[in-house]
Amino acid sequence: MQLYTYLYLLVSLVTFYLILGTGTLGHGGALTERRSTDATALKPEPVLLQKSSARSTDDNGNDRLTQMKRILKKRGNKARGEEEVAKMAAELARENIAKGCKVNCYP
């Protein structure tokens, strides 16, 4: 029984020696410092984005998010403004008249 206890302690000591002492396991596979320094050397450095460059801009260089907020505020937070709704209603009425429908005519 004492033999198994000594073997158990011996195996654990050898394992800790291999892992902590040399940094390798058996066949030379690096576990600690060498591989971790290589991995950090290959990591790209973080890019710090400024607030203005992180946002998309339109062709004129204006900030799209700010423009959309202004448009929605002007429309009263509706998907379409009153002008657009009136235009679409007029177009639908013209199409219905062209088709010969007198009242709401859907395909």
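Our numbering is plain: 1 for the first residue shown, then up by one each step along the chain.
Yeah, the Cβs are placed from backbone N, Cα and C, and that goes for glycine too.
Nothing has been swapped: the model has the original residues at all the noted spots.
Here the structure is a predicted model, which means the values were calculated and not measured.
Marked as divalent metal cation binding site by Swiss-Prot: Glu91, Glu95. In three-state terms derived from DSSP, Glu95 (divalent metal cation binding site) belongs to a helical segment. Long-range Cβ contacts of Glu95 (divalent metal cation binding site) within its own chain (separation 6+, distance under 8 Å) are none.
Per Swiss-Prot, mutagenesis Val85 to Leu is noted as: No change in potency for both NR2A and NR2B. DSSP gives Val85 (mutagenesis position) a helix state.
Per Swiss-Prot, mutagenesis Val85 to Tyr is noted as: Little increase in potency for both NR2A and NR2B. In the structure as shown, the Cβ atom of Val85 (mutagenesis position) sits within 10 Å of 13 other Cβ atoms.
For the mutagenesis experiment Val85 to Ile, the note given by Swiss-Prot reads: Little decrease in potency for both NR2A and NR2B.
In Swiss-Prot, the entry for mutagenesis Val85 to Tyr states: No change in potency for NR2B/GRIN2B and 3-fold increase in potency for NR2D/GRIN2D. The structure shown retains the original residue.
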Neighbour count (Cβ, 10 Å) for Glu91 (divalent metal cation binding site)
10
Rounded inter-Cα distance in Å - Val85 (mutagenesis position), Glu91 (divalent metal cation binding site):
10
